[in-house]
Amino acid sequence: MASLGVQLVGYILGLLGLLGTSIAMLLPNWRTSSYVGASIVTAVGFSKGLWMECATHSTGITQCDIYSTLLGLPADIQAAQAMMVTSSAMSSLACIISVVGMRCTVFCQDSRAKDRVAVVGGVFFILGGILGFIPVAWNLHGILRDFYSPLVPDSMKFEIGEALYLGIISALFSLVAGVILCFSCSPQGNRTNYYDGYQAQPLATRSSPRSAQQPKAKSEFNSYSLTGYV
């Protein structure tokens, strides 16, 4: 039988992973302006996300513009959008499925069926974590490649934004949650314990009354025959 505490820990991590992935997907600071070289003194700082880009002035005013078209964006941005949306959908579905398979709920009272449902929820968490980790790692690689490339001008270089750190942590939470839910159930162990108890109980109840009744019957018969002839 799966441990209730382990399942709760896995489910909470999955919820945190879903929340972090959704926030990281919407944040506009996947890439932030790099203040190196000639661009160390500038009046405007830029940040780019999956859905919008923002400009922060030296006065503290920030202006954000949503991308006017999605089809005109670079291929890596489009792929990141699709994978992050799919990751959030997978994690949301995993949260719903895992609720049915957890021991603290009243759904699906059969313990074996609950274990199977919990494993399915864990698999969806793992898929959501993988889909959320790929675009984050992809953008992280592109930022580091352009930053250390001598062919890219200093004004075109960006640094790692806070959204990427949040995306990495959220993806790891989803992966760990899926692994916990998948390995917290052991159907084979439950099956062996169930059959062992079922076979041992009838043998104990049937053998003990017979052994106790046979000597008693012999003693009654012997006493009856002796008193009758005397």
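Each residue, glycine too, has its Cβ placed from N, Cα and C.
At each noted position, the model has the original residue.
Predicted, not measured: the structure shown is a model, and the values here were computed from it.
For the mutagenesis experiment Cys54 to Ala, the note given by Swiss-Prot reads: Disrupts trafficking to tight junction. Counting every protein chain shown, 17 other Cβ atoms lie within 10 Å of the Cβ of Cys54 (mutagenesis position). DSSP assigns Cys54 (mutagenesis position) to a strand segment in the three-state reduction.
Quoted from Swiss-Prot for the published mutagenesis Cys64 to Ser: Does not affect trafficking to tight junction. Causes loss of pore formation. Impairs transepithelial conductance. Impairs sodium paracellular permeability. Same-chain residues at least 6 positions away in sequence with a Cβ under 8 Å from that of Cys64 (mutagenesis position) are, in sequence order, Pro28, Met52, Glu53, Cys54, Ala55. Secondary structure from DSSP puts Cys64 (mutagenesis position) in a beta strand.
Summarising the environment of Asp65 (mutagenesis position), the number of other Cβ atoms within 10 Å of its Cβ, over all protein chains shown, is 10. Under mutagenesis, Swiss-Prot gives Asp65 to Asn with this note: Markedly decreases cation permeability.
Swiss-Prot gives this note for the published mutagenesis Asp76 to Asn: Does not affect the channel activity. Under the three-state DSSP scheme, Asp76 (mutagenesis position) falls in the helix class. The Cβ of Asp76 (mutagenesis position) has 12 other Cβ atoms within 10 Å, all protein chains considered.
Annotated pair Asp65 (mutagenesis position) and Asp76 (mutagenesis position), C-alpha to C-alpha distance, rounded: 19 Å.
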